Amino acid sequence: MSVPSSLSQSAINANSHGGPALSFPLPLHAAHNQLLNAKLQATAVVPKDLRSAMGEGSVPEPGPANAKWLKEGQNQLRRAATAHRDQNRNVTLTLAEEASQEAETAPLGPKGLMHLYSELELSAHNAANRGLHGSALIINTQEQGPDEGEEKAAGEAEEDDEDEEEEEEEEDLSSPPGLPEPLENVEVPSGPQALTDGPREHSKSASLLFGMRNSAASDEDSSWATLSQGSPSYGSPEDTDSFWNPNAFETDSDLPAGWMRVQDTSGTYYWHIPTGTTQWEPPGRASPSQGSSPQEESQLTWTGFAHQEGFEEGEFWKDEPSEEAPMELGLKDPEEATLSFPAQSLSPEPVPQEEEKLSQRNANPGIKCFAVRSLGWVEMTEEELAPGRSSVAVNNCIRQLSYHKNNLHDPMAGGWGEGKDLLLQLEDETLKLVEPQNQTLLHAQPIVSIRVWGVGRDSGSNRDFAYVARDKLTQMLKCHVFRCEAPAKNIATSLHEICSKIMSERRNARCLVNGLSLDHSKLVDVPFQVEFPAPKNELVQKFQVYYLGNVPVAKPVGVDVINGALESVLSSSSREQWTPSHVSVAPATLTILHQQTEAVLGECRVRFLSFLAVGRDVHTFAFIMAAGPASFCCHMFWCEPNAASLSEAVQAACMLRYQKCLDARSQTSTSCLPAPPAESVARRVGWTVRRGVQSLWGSLKPKRLGSQTP
């Protein structure tokens, strides 16, 4: 364990904070050989308990300062720096653990007492510093034990050589440049007050002490104390030799929000507090660029995204230094500075003529322009665009093309314009990609044919826009991804507005079609899908019969009328003259069709049927229809094996039609239809119409008798 021999009285007093001063019974600055000589060995007394070890007993006179301890401390710090150990982290045990271990295994020699006192002193410093930072600033060099073991192994035979070396080293290292005069009486705070009083001053003094000692260790080790905002200072603000003056941190009204001007020995630079970015130039004139920050380039590694996405080691990139013009958009997020191409403006500084063209385009409300750069396209399947999966698939395409390791300027990547700056225009319901220099149209995509569009959801990908559409030549689905200069949600919002406008126009067009005030010339390309309710198919029964023909009759009802017509036709014609045909019976219509030619021989409405009956022969069937005012016609049929099925079907159609007429007629309106049976009519209309119903009943009675005859 090495103890620095060049401590300032003010630094030690700042650490003690007025605690009880303790003196060590042994000179901590004496050489090894001086402590081990015969005189000291004869007079040295081992303390009986820890209280005497802490220096509360008698105190002998301290010996002269020894420069060899300083040499050992510097050598051990140099070796620790070579082994890449963190000099700002203390790996010593706690004060209680060290005290218990030292009490059990304390050596009985004077050299063991010297190590005990030095360790107690350093433990007090560590406990005080741990109160503020959680870890002390003092380095435990006890692990560098091989040097100490070599000294013990060498024994007294090498003491004479060490005396000669000490004399030479004292001449070189007795007064190193920049170090104050050594102190002989070093006071170390003890008790609980040393752990609680003034943790801020403890940390500053300890940082000053070991920062100065490390600065003298070696040239290559001096780089650990960088000049960034995270590095410890070499002293407290009250010290006159501090590298930081009281006005080191300044906030100027000329600086943007979040910026601070920092002054130190390296110069004046500007610190952006939210992101931790530093730059030499004032932030008002240019944003931070690579190569201008005093921080190390390793600090630009994208580490925040690694925990979220779990990329492999090769997926993290650093921003390469760029010598191009600074960005026009000001300070960007720190994640965006680590993308695969340099964090610069997607388009160079426009010439005044180009600015005028852009302003003219933006002035036109029908055209919206966005500066983009094509990252390529990825082939997709129809299953990936299913509801609930399309958003995940599009985001995966954005992630794949945004963070891949290949060169984005490679023309084989599938990007429009070979990775150069483009203009994405939304004009006349069309998405266009235009080359900004010569206004060459590279691609035109109708917005109505775009299946899906979206914006990157990952951290730092809010400037990535993608849309999915079917290629005209290959008919495959492609997801095109673009890196936008402005937030990509602006493009998505504009597309949403255009689609809403298109849907509104189509709804208005449908309303015009329904109102029969439509200009068909404007709706040639608009597909209309009008769904009409399917017509209800009525039950139709077909019967194979022989059609005997039709004859006019004098009365609309009567079995004798039907029998007379059937007898006249059967007597005047033979079976060969009958026409084979089909009779289709529907609830509304009776249709007679030719069996071979399907020609319509007759069509009768059921509502005009006045009477039906089966003839004297069970194979014959006939019904009377009203052909006009006071004009009636009788249609006759020959059925096989009998006419029962046909007569029942026609009777059922008549009953269904009659029921529909009753349902459609209002209760107060009168009807010209034949009345139902007398009993039901009497219940409805009362006794006032009984006489009229009875007269109708007389006309319907022969119908019932005729329908029951075989």
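Every residue gets a Cβ built from N, Cα and C, even glycine.
What you see is the original sequence, not a version with the noted changes.
Residues annotated as domain 'WW' in Swiss-Prot: 253-285. Helix first, then strand, then coil: DSSP counts for the domain 'WW' (253-285) stand at 0 helix, 15 strand, 18 coil.
What Swiss-Prot records for 370-509 is domain 'PID 1', and it gives sequence analysis as the kind of evidence.
Annotation comment: Swiss-Prot describes 542-699 as domain 'PID 2'.
In Swiss-Prot, the entry for mutagenesis W280 to F states: Abolishes ligand binding; when associated with A-283. The structure shown retains the original residue.
P283 (mutagenesis position) counts 20 other C-beta atoms within 10 Å of its own C-beta, drawing on all protein chains shown. For the published mutagenesis P283 to A, Swiss-Prot gives the following note: Abolishes ligand binding; when associated with F-280.
In the predicted structure, the domain 'WW' (253-285) carries a mean pLDDT of 79.
Within 10 Å of the C-beta of W280 (mutagenesis position) we count 16 further C-beta atoms, all protein chains included. For the domain 'PID 1' (370-509), the DSSP counts in helix, strand and coil order read 47 helix, 50 strand, 43 coil.
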